[in-house]
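**Q** Among the mutagenesis experiments that Swiss-Prot reports, Gly2 to Ala is described with the note: Drastic reduction of plasma membrane localization and strong increase of nuclear localization. Per Swiss-Prot, domain 'Protein kinase' is recorded for 83-366. According to Swiss-Prot, the ATP binding site annotation covers Leu89, Gly90, Glu91, Gly92, Gly93, Phe94, Gly95, Tyr96, Val97, Lys121, on the basis of sequence analysis. According to Swiss-Prot, the feature active site, proton acceptor maps to Asp216, an assignment based on sequence analysis.
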Amino acid sequence: MGNCLDSSAKVDSSSHSPHANSASLSSRVSSKTSRSTVPSSLSINSYSSVESLPTPRTEGEILSSPNLKAFTFNELKNATRNFRPDSLLGEGGFGYVFKGWIDGTTLTASKPGSGIVVAVKKLKTEGYQGHKEWLTEVNYLGQLSHPNLVKLVGYCVEGENRLLVYEFMPKGSLENHLFRRGAQPLTWAIRMKVAIGAAKGLTFLHDAKSQVIYRDFKAANILLDAEFNSKLSDFGLAKAGPTGDKTHVSTQVMGTHGYAAPEYVATGRLTAKSDVYSFGVVLLELLSGRRAVDKSKVGMEQSLVDWATPYLGDKRKLFRIMDTRLGGQYPQKGAYTAASLALQCLNPDAKLRPKMSEVLAKLDQLESTKPGTGVGNRQAQIDSPRGSNGSIVQKSPRRYSYDRPLLHITPGASPLPTHNHSPRVR
């Protein structure tokens, strides 16, 4: 029923510029917890490497992917109980996300509570640009398979309706865990686990022969499964990396204010190092518990990067930017290593930033390093809190002037500087 359009439109490696209002809420794909998760029966036989990823492809080729289920609109209506309000998981500029149920074998709609739970993203009618962003996501997630990329189960295209069906991520987004009022604070170990998983996802995209630049790496697009394994979602802004002797891709400035690399904002020249910068911002959010942009703060403190950067290379002052909700329960050496890594990722000179594979290696090394016993006297060691393995966890000093409830205010996306196009930001 109209699931595959016969069109010559291509998802091209250099010129498409999807609009900025869609897919800003993939972070809320799974804001409610469910005991049901996507079983192995939904594993998609897509590329585990993008070495031979065929681009550009026609729309017909993309939508005829054998890896995806072509749902009818009626099937998804049944799966979500006619998109009822009590099935709504979240909404944003792009549209709405609903909780749905499908049979694990046939992938047909099933009764609520039976089969497996999925997240159904229903896009608003946004015309050609909205369709292009939707198609870009189908193109990439329909071909790629990796433990740290969210799994796309299928899609629906009928008339003006554009929907995507994903595996359900019961722990929701990293953004919600860090910034939502009342959320339980993440432990140091979980924060590093999330960072490592996200780094694995980006490394997979960057190191492929047919490189993919994610272009919208942020806490809202990092989804978490029941064990806090992180997966990248929302590939609507993804771009094919430079080929041949090219060093960058020239494109209209798109992304999210506070996460976008400064050289990309200024020139429109996109490289994998742009993603590295964005990763540095998210790593900083994990360390500090503060948003990339917070308009409720004053002056330089509105920008997390501007505010935190002076402290990242100073062991004695690093505690000033650490999330007070950690209660000082983090290894000082590990925190300094992570902060130093964030500082490298945020280098204003893109060429001096590390590759994501190098970032991942550092994080893996950090996770495998056991916390030391510090330099305190014997009594201090006895009184020190201990981790699950019995090792002493350094309790870093608190900056009590920051011990107040965080303001959970969604930052507005300020206009970014332009080069020769008017940027669209989320």
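Each residue, glycine too, has its Cβ placed from N, Cα and C.
In this structure the noted substitutions are not present, so the sites keep their original residues.
I'd like to know what surrounds each of these features in this structure.
**A** Under DSSP, Leu89 (ATP binding site) is assigned to a strand (E or B) in the three-state scheme.
When other Cβ atoms within 10 Å of the Cβ of Asp216 (active site, proton acceptor) are tallied across all protein chains shown, the result is 26.
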**Q** Can you tell which of Leu89, Val97 has the least company, meaning the fewest other C-beta atoms within 10 angstroms of its C-beta, among these binding-site residues?
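**A** Sparsest of the binding-site residues Leu89, Val97 by Cβ contacts within 10 Å: Leu89.
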**Q** Radius 10 Å, atoms counted are CB only; among the binding-site residues Glu91, Gly95, which position scores highest?
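**A** Counting every other Cβ within 10 Å of each candidate, the maximum falls on Gly95.
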**Q** At the level of the C-alpha atoms, what whole-angstrom distance separates Glu91 (ATP binding site) and Asp216 (active site, proton acceptor)?
**A** 18
**Q** Distance check, please: Cα of Gly95 (ATP binding site) against Cα of Asp216 (active site, proton acceptor), rounded to an integer number of angstrom.
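**A** The separation of the Cα atoms works out to 18 Å.
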